[in-house]
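Swiss-Prot has this to say about the protein:
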- 155-467: domain 'Protein kinase' (DOMAIN)
- L161, G162, T163, A164, S165, L166, A167, Q168, V169, K183: ATP binding site (BINDING)
- A164 to G: No effect on role in maintaining mitochondrial structure and function (MUTAGEN)
- K183 to I: No effect on role in maintaining mitochondrial structure and function (MUTAGEN)
- D315 to A: No effect on role in maintaining mitochondrial structure and function (MUTAGEN)
- D315: active site, proton acceptor (ACT_SITE)
Amino acid sequence: MARKALKLASWTSMALAASGIYFYSNKYLDPNDFGAVRVGRAVATTAVISYDYLTSLKSVPYGSEEYLQLRSKSWPVFLQVHLRSARRLCELCCANRGTFIKVGQHLGALDYLLPEEYTSTLKVLHSQAPQSSMQEIRQVIREDLGKEIHDLFQSFDDTPLGTASLAQVHKAVLHDGRTVAVKVQHPKVRAQSSKDILLMEVLVLAVKQLFPEFEFMWLVDEAKKNLPLELDFLNEGRNAEKVSQMLRHFDFLKVPRIHWDLSTERVLLMEFVDGGQVNDRDYMERNKIDVNEISRHLGKMYSEMIFVNGFVHCDPHPGNVLVRKHPGTGKAEIVLLDHGLYQMLTEEFRLNYCHLWQSLIWTDMKRVKEYSQRLGAGDLYPLFACMLTARSWDSVNRGISQAPVTATEDLEIRNNAANYLPQISHLLNHVPRQMLLILKTNDLLRGIEAALGTRASASSFLNMSRCCIRALAEHKKKNTCSFFRRTQISFSEAFNLWQINLHELILRVKGLKLADRVLALICWLFPAPL
């Protein structure tokens, strides 16, 4: 017996000694790397949040009419639960990092789709992503490029220009004197990503058992589809070159060039381009950059991507969109960064989406219903129209291009996001998957416009309408062999674009009493182009 005890003690001592040596020698070891720690933290946070929601209305039978009525109002107790839960979720994302931060950022971008308590709390994740050490950065570069940093670069800044959920960017100078930006993937994120997504899927399914009306599987599906693409930096480089070629006619757009000879799946080398963030009004004022011009350029660029090309940069948060004065011409320029996340729209989706926006802009409510339902909205088409435009249903009915959004309307929309959360989550589960990233992109762009004070101008809607007209005309011409029919389509396109120009001219002089009468006459003589 004593011999067995001695043997057990010896083996235990050896195991502890080996563990001690491993822990001491492995400089990159972090408790967060252990699956049990990450899983335990996620399960515990989900359980606490679920318990908080379940007990907030413990005196009211769950699922009863009274429960639904209380929940549908902005009841102070529920607002407090939203806030507590959002903070817990934010802490979980910061602790587990990587994929969790990426998903948290996605949720934080959905300003008009989720309760404000969640979006305002989770927005900090865009600026609080944890940083990899220089030892880890050197390790990734050594493994992927087969050389040390000093062999590749004349100089390399240890302090990153920016840190995101999946990677961080450093400024460096090549031996030939060219200044470059070096994007390096966090070393552990790729290995953890598939396990993290599986964990999220299990937790979302568990929460659905407790709260059947809340359907968030769309979020897991999106992460499962997009994360592998975002983790492949060669794919990001290809996207950058594609969008640069696609939008080459916009002289205000700058996409940094890729250095393919020093790029891998985890390291991306690109031309270094300096500038201020697109929501930084002070930077624009100091550099004499016209805020309204930048807002118009941004709207033109994204309308072209969505309606004409169907290839959309889906992460336009301010850190990924810079502005600057072109060093040669002195003209204002938009610098588009981070090309890891793009959405390729099918032709059917793109054309239906064009028709829907034309209907919304020109207040054709019959077609709003028709094309919303074609895009999967069903009987919830009024809510879907409000989600797309971030306007109230009254404003949609009156015409979203007739008046800009007011502070009162904006507050009403944000409050309704909490009130209609089950219906919103139902819609997000039933619309085409392509729509999810488009909605996220729309909300990020609105956030930029709100920061610049240029949101929802009539001019921006007219620019969208121009792109829709061009896209629909191009589709019709592509599907006919008749020269006469193609000529007819081209004439109709030119006439509809002329209407848009005339409408825009009238809006510029709308302060005159005569303008309203002229506008009414024009709208009566020339129906909305669809």
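We number each residue from 1, going along the chain as drawn.
For all residues, glycine too, the Cβ spot is worked out from N, Cα and C.
Heads up, this one's the original sequence, none of the swaps are in it.
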Residues close to ATP site centre defined by L161, G162, T163, A164, S165, L166, A167, Q168, V169, K183, Cβ within 8 Å: A129, P160, V184
Residues that sit under 8 angstroms from A167 (ATP binding site) by C-beta distance, when 6+ apart in the chain: K183, V184, Q185, H186, F233
Among L161, A164, V169, the most crowded of the recorded positions [Cβ within 10 Å]: A164
Least Cβ-crowded entry, counting other Cβ within 10 Å, from the recorded positions listed as T163, K183, D315: T163
Nearest-integer angstrom distance between the alpha carbons (Cα) of D315 (mutagenesis position) and A164 (mutagenesis position): 12
C-beta crowding around S165 (ATP binding site), within 10 angstroms: 23
Pairwise Cα distance maximum in Å, ATP-binding residues per record: L161, G162, T163, A164, S165, L166, A167, Q168, V169, K183: 14
